[in-house]
Amino acid sequence: MTTTLQQRESASLWEQFCQWVTSTNNRIYVGWFGTLMIPTLLTATTCFIIAFIAAPPVDIDGIREPVAGSLLYGNNIISGAVVPSSNAIGLHFYPIWEAASLDEWLYNGGPYQLVVFHFLIGIFCYMGRQWELSYRLGMRPWICVAYSAPVSAATAVFLIYPIGQGSFSDGMPLGISGTFNFMIVFQAEHNILMHPFHMLGVAGVFGGSLFSAMHGSLVTSSLVRETTEVESQNYGYKFGQEEETYNIVAAHGYFGRLIFQYASFNNSRSLHFFLGAWPVIGIWFTAMGVSTMAFNLNGFNFNQSILDSQGRVIGTWADVLNRANIGFEVMHERNAHNFPLDLASGEQAPVALTAPAVNG
(Lines of atoms letter the chains of each structure in order from A; the text may use other names.)
(Lines give C-alpha, C1' and ligand atoms only; values in the text may rest on other atoms or scores of the structure.)
Protein backbone atom coordinates (compact mmCIF):
# COMPACT_ATOMS: atom_id res chain seq x y z
CA MET A 1 0.00 0.00 0.00
CA THR A 2 1.32 3.41 -0.95
CA THR A 3 0.54 6.55 1.06
CA THR A 4 1.00 9.94 -0.55
CA LEU A 5 1.61 12.92 1.71
CA GLN A 6 1.14 16.39 0.27
CA GLN A 7 2.51 19.37 2.16
CA ARG A 8 -0.20 21.86 3.09
CA GLU A 9 0.31 25.25 1.51
CA SER A 10 1.19 27.75 4.20
CA ALA A 11 -1.19 30.69 4.32
CA SER A 12 0.27 34.14 4.15
CA LEU A 13 0.23 36.39 7.19
CA TRP A 14 -2.61 38.44 5.67
CA GLU A 15 -4.72 35.33 5.05
CA GLN A 16 -4.17 34.18 8.62
CA PHE A 17 -5.25 37.62 9.84
CA CYS A 18 -8.39 37.50 7.65
CA GLN A 19 -9.29 34.05 8.98
CA TRP A 20 -8.81 35.21 12.56
CA VAL A 21 -10.88 38.37 12.08
CA THR A 22 -13.83 36.55 10.51
CA SER A 23 -13.69 33.38 12.63
CA THR A 24 -16.81 32.65 14.68
CA ASN A 25 -14.80 30.28 16.90
CA ASN A 26 -13.08 33.13 18.75
CA ARG A 27 -14.25 33.76 22.31
CA ILE A 28 -15.20 37.30 21.23
CA TYR A 29 -16.00 37.86 17.55
CA VAL A 30 -13.85 40.61 16.02
CA GLY A 31 -15.13 41.06 12.46
CA TRP A 32 -14.13 43.69 9.94
CA PHE A 33 -16.30 46.26 11.67
CA GLY A 34 -14.53 45.34 14.89
CA THR A 35 -11.15 46.35 13.47
CA LEU A 36 -12.47 49.93 13.44
CA MET A 37 -14.76 49.65 16.47
CA ILE A 38 -12.07 48.53 18.92
CA PRO A 39 -9.58 51.41 18.39
CA THR A 40 -12.28 54.11 18.18
CA LEU A 41 -14.09 53.00 21.36
CA LEU A 42 -10.79 52.60 23.22
CA THR A 43 -9.77 56.11 22.12
CA ALA A 44 -13.12 57.61 23.15
CA THR A 45 -13.08 55.82 26.52
CA THR A 46 -9.48 56.78 27.31
CA CYS A 47 -9.96 60.44 26.39
CA PHE A 48 -13.26 60.60 28.30
CA ILE A 49 -11.71 59.24 31.50
CA ILE A 50 -8.72 61.59 31.33
CA ALA A 51 -10.89 64.62 30.50
CA PHE A 52 -13.46 63.78 33.18
CA ILE A 53 -10.70 63.62 35.78
CA ALA A 54 -8.28 66.35 34.76
CA ALA A 55 -9.46 68.58 31.87
CA PRO A 56 -9.11 72.34 32.54
CA PRO A 57 -12.16 74.65 32.30
CA VAL A 58 -13.70 75.14 28.84
CA ASP A 59 -14.97 78.41 27.35
CA ILE A 60 -18.22 76.76 26.26
CA ASP A 61 -20.12 79.97 25.41
CA GLY A 62 -17.19 81.62 23.64
CA ILE A 63 -17.34 84.68 25.92
CA ARG A 64 -14.12 84.06 27.87
CA GLU A 65 -15.93 82.63 30.89
CA PRO A 66 -14.63 79.05 31.22
CA VAL A 67 -16.78 76.34 32.81
CA ALA A 68 -15.01 73.66 34.85
CA GLY A 69 -16.20 70.09 34.38
CA SER A 70 -13.46 67.79 35.69
CA LEU A 71 -12.99 66.20 39.11
CA LEU A 72 -9.67 67.95 39.77
CA TYR A 73 -11.36 71.33 39.32
CA GLY A 74 -13.88 70.85 42.12
CA ASN A 75 -16.59 68.62 40.65
CA ASN A 76 -17.88 65.28 41.86
CA ILE A 77 -19.25 62.28 39.98
CA ILE A 78 -22.69 63.89 39.71
CA SER A 79 -21.67 67.41 38.67
CA GLY A 80 -18.63 66.44 36.57
CA ALA A 81 -18.71 66.31 32.77
CA VAL A 82 -16.67 66.61 29.62
CA VAL A 83 -17.77 70.12 28.64
CA PRO A 84 -18.78 70.64 24.97
CA SER A 85 -16.43 72.53 22.68
CA SER A 86 -16.56 76.32 22.58
CA ASN A 87 -19.19 78.34 20.75
CA ALA A 88 -16.24 80.20 19.23
CA ILE A 89 -15.36 76.96 17.39
CA GLY A 90 -18.93 76.46 16.20
CA LEU A 91 -19.20 73.54 13.80
CA HIS A 92 -15.55 73.60 12.77
CA PHE A 93 -13.69 70.31 12.94
CA TYR A 94 -11.23 70.89 15.78
CA PRO A 95 -8.57 68.17 16.09
CA ILE A 96 -5.42 68.75 18.14
CA TRP A 97 -3.36 69.81 15.12
CA GLU A 98 -5.79 72.65 14.32
CA ALA A 99 -4.98 74.40 17.62
CA ALA A 100 -1.93 76.58 18.16
CA SER A 101 -1.12 74.69 21.36
CA LEU A 102 -2.45 71.92 23.57
CA ASP A 103 -3.58 74.54 26.11
CA GLU A 104 -5.66 76.28 23.45
CA TRP A 105 -7.19 72.97 22.37
CA LEU A 106 -8.17 72.16 25.94
CA TYR A 107 -9.49 75.68 26.59
CA ASN A 108 -11.77 75.44 23.54
CA GLY A 109 -13.09 72.00 24.50
CA GLY A 110 -11.27 69.88 21.93
CA PRO A 111 -11.62 66.66 24.00
CA TYR A 112 -15.41 66.79 23.57
CA GLN A 113 -15.17 66.52 19.79
CA LEU A 114 -12.53 63.80 20.06
CA VAL A 115 -14.70 61.70 22.39
CA VAL A 116 -17.97 62.24 20.51
CA PHE A 117 -16.63 61.53 17.01
CA HIS A 118 -14.76 58.39 18.07
CA PHE A 119 -17.74 57.23 20.14
CA LEU A 120 -20.18 57.65 17.24
CA ILE A 121 -17.89 55.81 14.82
CA GLY A 122 -17.48 53.08 17.45
CA ILE A 123 -21.20 52.49 17.99
CA PHE A 124 -21.86 52.60 14.24
CA CYS A 125 -19.25 49.86 13.84
CA TYR A 126 -20.73 47.91 16.76
CA MET A 127 -24.05 47.89 14.92
CA GLY A 128 -22.31 46.74 11.73
CA ARG A 129 -20.52 44.05 13.74
CA GLN A 130 -23.86 42.76 15.00
CA TRP A 131 -25.03 42.36 11.41
CA GLU A 132 -21.71 40.78 10.42
CA LEU A 133 -21.81 38.13 13.16
CA SER A 134 -25.47 37.38 12.40
CA TYR A 135 -24.53 36.89 8.74
CA ARG A 136 -21.64 34.56 9.59
CA LEU A 137 -23.88 32.42 11.81
CA GLY A 138 -26.77 32.33 9.33
CA MET A 139 -29.05 34.31 11.62
CA ARG A 140 -31.64 36.91 10.63
CA PRO A 141 -30.51 40.56 10.76
CA TRP A 142 -32.97 42.04 13.25
CA ILE A 143 -30.54 42.41 16.18
CA CYS A 144 -28.69 45.28 14.51
CA VAL A 145 -32.02 46.80 13.44
CA ALA A 146 -33.10 46.93 17.10
CA TYR A 147 -29.74 48.40 18.11
CA SER A 148 -30.23 51.16 15.54
CA ALA A 149 -32.70 52.80 17.96
CA PRO A 150 -30.16 53.84 20.64
CA VAL A 151 -27.63 54.56 17.87
CA SER A 152 -30.05 56.98 16.21
CA ALA A 153 -30.80 58.62 19.58
CA ALA A 154 -27.09 59.14 20.33
CA THR A 155 -26.52 60.49 16.81
CA ALA A 156 -29.41 62.92 17.25
CA VAL A 157 -28.13 64.52 20.48
CA PHE A 158 -24.40 64.42 19.72
CA LEU A 159 -24.33 65.23 15.99
CA ILE A 160 -27.64 66.24 14.38
CA TYR A 161 -28.70 68.68 17.11
CA PRO A 162 -25.37 70.60 17.18
CA ILE A 163 -25.43 70.80 13.37
CA GLY A 164 -28.96 72.19 13.40
CA GLN A 165 -28.15 74.71 16.14
CA GLY A 166 -24.91 75.80 14.48
CA SER A 167 -22.39 74.84 17.18
CA PHE A 168 -21.08 71.81 19.02
CA SER A 169 -21.40 73.87 22.20
CA ASP A 170 -25.11 72.98 22.00
CA GLY A 171 -24.36 69.24 22.11
CA MET A 172 -25.15 67.19 25.18
CA PRO A 173 -22.41 67.39 27.86
CA LEU A 174 -20.81 64.08 28.78
CA GLY A 175 -21.89 63.88 32.40
CA ILE A 176 -24.87 63.26 34.68
CA SER A 177 -25.91 66.80 35.62
CA GLY A 178 -24.82 67.97 32.16
CA THR A 179 -27.35 65.58 30.64
CA PHE A 180 -30.11 66.98 32.89
CA ASN A 181 -29.08 70.53 32.01
CA PHE A 182 -29.28 69.61 28.31
CA MET A 183 -32.79 68.22 28.81
CA ILE A 184 -34.03 71.30 30.68
CA VAL A 185 -32.58 73.70 28.10
CA PHE A 186 -34.02 71.57 25.29
CA GLN A 187 -37.45 71.86 26.89
CA ALA A 188 -37.06 75.62 27.28
CA GLU A 189 -36.02 76.21 23.68
CA HIS A 190 -38.06 73.57 21.84
CA ASN A 191 -40.94 72.55 24.14
CA ILE A 192 -40.07 68.89 23.58
CA LEU A 193 -42.66 67.65 26.09
CA MET A 194 -45.36 68.94 23.74
CA HIS A 195 -43.88 67.21 20.67
CA PRO A 196 -45.84 64.13 19.51
CA PHE A 197 -42.66 62.24 18.57
CA HIS A 198 -41.34 62.61 22.12
CA MET A 199 -44.68 61.37 23.43
CA LEU A 200 -44.33 58.27 21.24
CA GLY A 201 -40.81 57.77 22.60
CA VAL A 202 -42.07 57.92 26.19
CA ALA A 203 -44.76 55.38 25.34
CA GLY A 204 -42.10 53.19 23.71
CA VAL A 205 -39.68 53.25 26.66
CA PHE A 206 -42.21 52.95 29.48
CA GLY A 207 -44.39 50.55 27.53
CA GLY A 208 -41.36 48.43 26.64
CA SER A 209 -40.39 48.28 30.33
CA LEU A 210 -43.90 47.20 31.27
CA PHE A 211 -44.10 44.55 28.54
CA SER A 212 -40.63 43.25 29.42
CA ALA A 213 -41.57 42.86 33.08
CA MET A 214 -44.88 41.21 32.17
CA HIS A 215 -43.23 38.79 29.73
CA GLY A 216 -40.37 37.87 32.06
CA SER A 217 -42.67 37.24 35.01
CA LEU A 218 -45.12 35.20 32.91
CA VAL A 219 -42.38 32.99 31.45
CA THR A 220 -40.72 32.46 34.83
CA SER A 221 -44.09 31.57 36.34
CA SER A 222 -44.96 29.00 33.66
CA LEU A 223 -41.75 26.95 33.40
CA VAL A 224 -42.18 23.31 32.46
CA ARG A 225 -40.79 21.15 35.28
CA GLU A 226 -38.46 18.47 33.90
CA THR A 227 -36.98 17.49 37.26
CA THR A 228 -38.17 16.13 40.59
CA GLU A 229 -39.30 18.31 43.45
CA VAL A 230 -35.95 17.98 45.21
CA GLU A 231 -33.88 19.15 42.21
CA SER A 232 -33.50 22.61 40.75
CA GLN A 233 -35.59 23.26 37.64
CA ASN A 234 -32.42 24.56 35.99
CA TYR A 235 -31.14 21.00 35.63
CA GLY A 236 -34.03 20.21 33.30
CA TYR A 237 -32.87 22.47 30.50
CA LYS A 238 -29.86 22.78 28.27
CA PHE A 239 -28.76 25.68 26.08
CA GLY A 240 -30.05 25.42 22.52
CA GLN A 241 -32.64 22.73 23.22
CA GLU A 242 -35.45 22.28 20.72
CA GLU A 243 -38.21 21.90 23.30
CA GLU A 244 -39.96 24.88 24.81
CA THR A 245 -38.68 25.79 28.26
CA TYR A 246 -42.02 27.26 29.32
CA ASN A 247 -45.65 26.55 28.52
CA ILE A 248 -46.91 29.42 26.36
CA VAL A 249 -50.44 27.98 26.43
CA ALA A 250 -50.51 28.23 30.21
CA ALA A 251 -49.12 31.78 30.10
CA HIS A 252 -51.67 32.73 27.42
CA GLY A 253 -54.50 31.24 29.45
CA TYR A 254 -53.43 33.04 32.62
CA PHE A 255 -53.07 36.44 30.98
CA GLY A 256 -56.23 36.00 28.92
CA ARG A 257 -58.20 35.42 32.10
CA LEU A 258 -56.42 38.21 33.96
CA ILE A 259 -57.47 40.84 31.39
CA PHE A 260 -59.36 39.42 28.40
CA GLN A 261 -58.62 36.77 25.80
CA TYR A 262 -57.35 38.92 22.94
CA ALA A 263 -54.99 40.94 25.15
CA SER A 264 -52.68 37.91 25.20
CA PHE A 265 -50.46 36.42 22.47
CA ASN A 266 -50.70 32.72 21.68
CA ASN A 267 -47.93 32.87 19.07
CA SER A 268 -44.36 33.14 20.35
CA ARG A 269 -43.00 34.81 17.19
CA SER A 270 -45.69 37.49 17.20
CA LEU A 271 -45.13 38.10 20.90
CA HIS A 272 -41.38 38.58 20.61
CA PHE A 273 -41.70 40.72 17.48
CA PHE A 274 -44.03 42.99 19.44
CA LEU A 275 -41.64 43.12 22.42
CA GLY A 276 -38.80 44.13 20.11
CA ALA A 277 -40.68 46.51 17.82
CA TRP A 278 -42.53 48.57 20.44
CA PRO A 279 -39.56 50.27 22.18
CA VAL A 280 -37.47 50.41 18.99
CA ILE A 281 -40.12 52.28 17.01
CA GLY A 282 -40.73 54.60 19.97
CA ILE A 283 -37.04 55.51 20.27
CA TRP A 284 -36.83 55.96 16.49
CA PHE A 285 -39.59 58.55 16.74
CA THR A 286 -37.82 60.36 19.58
CA ALA A 287 -34.61 60.50 17.56
CA MET A 288 -36.57 61.91 14.61
CA GLY A 289 -38.18 64.44 16.91
CA VAL A 290 -34.83 65.66 18.28
CA SER A 291 -33.45 65.79 14.73
CA THR A 292 -36.32 67.98 13.52
CA MET A 293 -36.25 70.20 16.62
CA ALA A 294 -32.54 70.65 15.92
CA PHE A 295 -33.66 72.84 13.03
CA ASN A 296 -36.25 74.58 15.25
CA LEU A 297 -39.32 72.68 14.07
CA ASN A 298 -40.45 72.64 17.67
CA GLY A 299 -43.19 71.02 19.72
CA PHE A 300 -46.66 72.51 19.99
CA ASN A 301 -46.71 75.91 21.63
CA PHE A 302 -49.56 77.88 23.15
CA ASN A 303 -47.81 81.22 23.44
CA GLN A 304 -51.06 83.13 22.91
CA SER A 305 -53.05 83.07 26.13
CA ILE A 306 -56.81 82.66 26.01
CA LEU A 307 -58.56 86.01 26.53
CA ASP A 308 -62.13 86.80 27.51
CA SER A 309 -64.26 89.45 25.83
CA GLN A 310 -62.71 92.11 28.08
CA GLY A 311 -59.15 91.16 27.12
CA ARG A 312 -58.43 89.50 30.45
CA VAL A 313 -56.31 86.36 30.49
CA ILE A 314 -58.03 83.06 31.21
CA GLY A 315 -55.29 81.05 32.85
CA THR A 316 -54.62 77.55 31.51
CA TRP A 317 -52.00 74.86 32.00
CA ALA A 318 -50.32 76.13 28.81
CA ASP A 319 -49.59 79.44 30.57
CA VAL A 320 -47.90 77.59 33.43
CA LEU A 321 -45.79 75.66 30.92
CA ASN A 322 -44.83 78.85 29.08
CA ARG A 323 -43.73 80.54 32.29
CA ALA A 324 -41.65 77.50 33.25
CA ASN A 325 -39.97 77.44 29.83
CA ILE A 326 -39.15 81.14 30.01
CA GLY A 327 -37.72 80.65 33.49
CA PHE A 328 -35.50 77.83 32.24
CA GLU A 329 -34.32 79.95 29.35
CA VAL A 330 -33.49 82.92 31.58
CA MET A 331 -31.14 80.71 33.61
CA HIS A 332 -29.48 79.27 30.50
CA GLU A 333 -26.32 81.06 29.30
CA ARG A 334 -27.23 83.94 31.60
CA ASN A 335 -23.98 85.77 30.86
CA ALA A 336 -24.20 85.33 27.09
CA HIS A 337 -27.74 86.70 26.68
CA ASN A 338 -29.56 89.49 28.48
CA PHE A 339 -32.97 87.98 27.74
CA PRO A 340 -34.34 84.71 26.43
CA LEU A 341 -34.62 84.83 22.65
CA ASP A 342 -38.42 84.57 22.95
CA LEU A 343 -38.52 87.81 24.95
CA ALA A 344 -35.80 89.70 23.10
CA SER A 345 -37.33 89.54 19.62
CA GLY A 346 -40.72 89.78 17.95
CA GLU A 347 -43.89 91.57 18.85
CA GLN A 348 -45.20 91.49 22.37
CA ALA A 349 -47.74 88.72 22.94
CA PRO A 350 -50.17 88.57 25.86
CA VAL A 351 -48.99 85.87 28.25
CA ALA A 352 -50.47 85.15 31.67
CA LEU A 353 -47.89 86.46 34.14
CA THR A 354 -50.25 87.18 37.04
CA ALA A 355 -51.35 84.61 39.58
CA PRO A 356 -55.11 84.23 40.09
CA ALA A 357 -56.55 85.34 43.41
CA VAL A 358 -57.25 82.51 45.81
CA ASN A 359 -60.39 83.03 47.89
CA GLY A 360 -60.52 81.03 51.03
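For all residues, glycine too, the Cβ spot is worked out from N, Cα and C.
Annotation for His118 (chlorophyll a ChlzD1 binding site): same-chain Cβ neighbours under 8 Å, separated by at least 6 residues, are Thr40, Leu41, Thr43, Ala44, Cys47. Feature annotation from Swiss-Prot assigns chlorophyll a ChlzD1 binding site to His118.
Annotation source Swiss-Prot lists [CaMn4O5] cluster binding site at Asp170, Glu189, His332, Glu333, His337, Asp342, Ala344. Under the DSSP three-state reduction, Glu189 ([CaMn4O5] cluster binding site) is assigned to helix.
The number of other CB atoms found within 10 A of the CB of His198 (chlorophyll a PD1 binding site), across every protein chain shown, is 23. The chlorophyll a PD1 binding site feature in Swiss-Prot is assigned to His198; the stated evidence is experimental evidence.
Sequence-distant contacts of His215 (Fe cation binding site), defined by Cβ-Cβ distance under 8 angstroms and a gap of at least six in the same chain, are Leu271, Leu275. For His215, His272, the entry in Swiss-Prot reads Fe cation binding site, with the evidence type experimental evidence.
DSSP assigns Tyr237 (mutagenesis position) to coil in the three-state reduction, placing it in neither a helix nor a strand. Listed in Swiss-Prot as a mutagenesis experiment, Tyr237 to Phe is described as follows: Weak herbicide resistance.
According to Swiss-Prot, the mutagenesis experiment Lys238 to Val carries this note: Weak herbicide resistance. Here the Cβ of Lys238 (mutagenesis position) has 8 other Cβ atoms within 10 Å, regardless of which shown protein chain they belong to.
Quoted from Swiss-Prot, the note on mutagenesis experiment Phe255 to Trp is: Herbicide resistance. Secondary structure at Phe255 (mutagenesis position), as computed by DSSP, is helix.
According to Swiss-Prot, the mutagenesis experiment Arg257 to Val carries this note: Herbicide resistance.
Quoting Swiss-Prot on the mutagenesis of Ser264 to Ala: Strong herbicide resistance. The secondary structure of Ser264 (mutagenesis position), as reduced to three states from DSSP, is coil rather than helix or strand.
Leu271 to Val, Met, Ala or Ser appears in Swiss-Prot as a published mutagenesis result, with the remark: Herbicide resistance.
Glu333 ([CaMn4O5] cluster binding site) and Arg257 (mutagenesis position) have their C-alpha atoms 56 Å apart, to the nearest angstrom. In this structure, the C-alpha atom of His332 ([CaMn4O5] cluster binding site) lies 48 angstrom from that of Ser264 (mutagenesis position). Comparing the mutagenesis positions Tyr237, Phe255 on other C-beta atoms within 10 angstroms of each C-beta gives the minimum for Tyr237.
In space, His272 is the closest of the recorded positions Glu189, Arg257, His272 to Lys238 (mutagenesis position), judged by Cα positions. The least crowded of the binding-site residues Asp170, Glu189, Glu333, judged by other CB atoms within 10 A of its own CB, is Glu333.
For Arg257 (mutagenesis position), the recorded positions whose C-alpha atoms fall inside a 10 Å radius of its own C-alpha are Ser264, out of Asp170, Glu189, His198, Ser264, His272.
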